[in-house]
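Below: the structure, in structure tokens.
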Amino acid sequence: MVSLVPCGFAQVLCTNPLDIGELRNYKSKQCVDIVGNQGSGNIATHDCDGLSDQQIIMCGDGTIRNEARNYCFTPDGSGNANVMSSPCTLYPEIPSSQRWRLGRKKAFTDNGGIEQVATEIINLASGKCLDVEGSDGTGDIGVYDCQNLDDQYFYIRSRGPELFYGRLRNEKSDLCLDVEGSEGKGNVLMYSCEDNLDQWFRYYENGEIVNAKQGMCLDVEGSDGSGNVGIYRCDDLRDQMWSRPNAYCNGDYCSFLNKESNKCLDVSGDQGTGDVGTWQCDGLPDQRFKWVFDDWEVPTATWNMVGCDQNGKVSQQISNTISFSSTVTAGVAVEVSSTIEKGVIFAKASVSVKVTASLSKAWTNSQSGTTAITYTCDNYDSDEEFTRGCMWQLAIETTEVKSGDLLVWNPQIIKCTRSNTAPGCAPFTKCANEDCTFCTDI
């Protein structure tokens, strides 16, 4: 079994997250959701909606939190009842009822061809599993005796690597794919290209095309992959997945084939203007689109020393800071998020897709504003008590190709080591020893 709890010390904010994303139930494929949208209260499964209360943080202190509010998953009682999103008890230490570990695993391949790994999530106080009330994997979430049933397995969903990010410009009209209205919800049509997030999309290995404004998927009205196209919550269904075969490309302009119907993304009429739907692939320019984006260099990740003590514990105030010569606009924030998700270099090697996805989510979350916190090294990642050593804060650097401007981001992500040599393990991985020279995936 893999432990979710490398350390038991309290974190006001989660400064060493192990994973961030949609936590889905293996049986129903629905998302773990905090009822309402404030991040507090009853926990149940729900259709995935892309909102922050469904962005779950698996924290290195053993707690499970959500991005909408810094609350902990807490069984109502002594670890034997319904689970709530409640204030974390931090002092004198986190109680075992708010700490969790991972149990048995089940690997499977989803509809997009991406391998997922679902695990049991076990409460330390009761030794019972996170469990969905309904045997179909829908309903309220509590804890129950571990029975190795599908509704007791959960996974942070991966879409695979991000392949493209930007606006989609039509070859015929030079107009861009646009979500009608200003909220990034509803019908999709062609419109003059502009720097609004409802025109920016991410394209993933599993075939999903996700709108940057609302985190929803390009979706065909008919479940058979035929009909009008809009954006809708991402359901892990083939009518929301698209391929981009080279046979349907003309230079940088390519057609998108719906995986359910094998029909092409098509603009109504023959001028490349108007509403968007699917139609038989005809090889005409109104069915071809080009990715238009601003380039950033591949980001690099390093650990910077923030304090050492060879005779005791290290305490430092940790802030989230961004250094950039220009304003970090909403457009720049999304570009950087996409750049991070496409790949990060640490110690001259590329980090895993899981690490880049989690870093991208951490970057996006940091844009809403954070407060400085005082953090103390009480334990090493290996769960041994911290007796001496150094604290390290993560730094991410990338350069905008067009302007040459450097952006440096120092998030509230830290590691504590015995050595005064920088940790050898990437963020969102675990140090297997006190000097952090050996690493394990979480």
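Note: Cβ is positioned from N, Cα and C throughout, glycine not excepted.
At each noted position, the model has the original residue.
According to Swiss-Prot, the protein carries these features:
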- Asn187, Val188, Asn228, Val229, Asp275, Val276: Mg(2+) 2 binding site (BINDING)
- Asp219, Val220, Gly222, Asp239: Ca(2+) 4 binding site (BINDING)
- 115-245: domain 'Ricin B-type lectin 2' (DOMAIN)
- 261-293: domain 'Ricin B-type lectin 3' (DOMAIN)
- Ser325 to Ala: No effect on lactose binding (MUTAGEN)
- Val332 to Ala: Alterations in oligomer formation and in hemolytic activity; when associated with A-334 and A-336. Alterations in oligomer formation and hemolytic activity; when associated with A-334; A-336; A-351; A-353 and A-355 (MUTAGEN)
- Val344 to Leu: Increased antibacterial activity toward Gram-negative bacteria E.coli ATCC 43827 and P.aeruginosa ATCC 27853, and toward Gram-positive bacteria S.aureus IFO 12732 and B.subtilis IFO 3134 including increased permeability of the S.aureus cell membrane; when associated with L-351; L-353 and L-355 (MUTAGEN)
- Val351 to Leu: Increased antibacterial activity toward Gram-negative bacteria E.coli ATCC 43827 and P.aeruginosa ATCC 27853, and toward Gram-positive bacteria S.aureus IFO 12732 and B.subtilis IFO 3134 including increased permeability of the S.aureus cell membrane; when associated with L-344; L-353 and L-355 (MUTAGEN)
- Asp381 to Arg: 20% of the hemolytic activity of that of the wild-type protein (MUTAGEN)
- Arg388 to Ala: Strongly decreased hemolytic activity compared to the wild-type protein. No effect on lactose binding (MUTAGEN)
- Asp435 to Ala: Markedly increased hemolytic activity compared to the wild-type protein. No effect on lactose binding (MUTAGEN)
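Long-range contacts of the domain 'Ricin B-type lectin 3' (261-293) within the same chain: residues 164-177, 187-190, 193, 203, 218, 220-221, 224-229, 239, 242, 248-250, 252-255, 335, 338, each at least 6 residues beyond the stretch ends and with a Cβ under 8 Å from a Cβ of the stretch. Between the C-alpha atoms of Asn187 (Mg(2+) 2 binding site) and Ser325 (mutagenesis position), the distance comes to 37 Å.
All protein chains considered, the CB of Ser325 (mutagenesis position) has 10 other CB atoms within 10 Å. Here the Cβ of Val276 (Mg(2+) 2 binding site) has 21 other Cβ atoms within 10 Å, regardless of which shown protein chain they belong to. According to DSSP, the domain 'Ricin B-type lectin 3' (261-293) comprises 3 helix, 13 strand, 17 coil. Note: the domain 'Ricin B-type lectin 2' (115-245) comprises 9 helix, 60 strand, 62 coil (DSSP; helix = H, G, I, strand = E, B). Looking at the domain 'Ricin B-type lectin 2' (115-245) alone, the prediction's average pLDDT is 91. There are 24 other Cβ atoms within 10 Å of the Cβ belonging to Asp219 (Ca(2+) 4 binding site). Other than Asn187, Val188, Asn228, Val229, Asp275, Val276, the residues of this chain whose Cβ falls within 8 Å of the Cβ centroid of the Mg(2+) 2 site are, in sequence order, Leu189, Gly230, Gly277.
Distance between Cα atoms for Gly222 (Ca(2+) 4 binding site) and Val188 (Mg(2+) 2 binding site): 15 Å, as a whole number.
A straight line from the CA of Asp381 (mutagenesis position) to the CA of Val188 (Mg(2+) 2 binding site) spans 47 Å. Other than Asp219, Val220, Gly222, Asp239, the residues of this chain whose Cβ falls within 8 Å of the Cβ centroid of the Ca(2+) 4 site are, in sequence order, Glu221, Ser223, Asp224, Gly225, Ser226, Gly227, Val229, Leu237, Gln240, Asn258, Glu260, Thr278. Annotated pair Arg388 (mutagenesis position) and Asp219 (Ca(2+) 4 binding site), C-alpha to C-alpha distance, rounded: 54 Å. Listed in sequence order, Leu177, Asp178, Val179, Glu180, Leu218, Val229, Gly230, Ile231, Asp275, Val276 are the same-chain residues at least 6 apart in sequence whose CB falls under 8 Å from the CB of Val188 (Mg(2+) 2 binding site). Ranked by CA distance from Ser325 (mutagenesis position), the recorded positions Asp239, Val344, Val351 have Val344 at the top as the closest.
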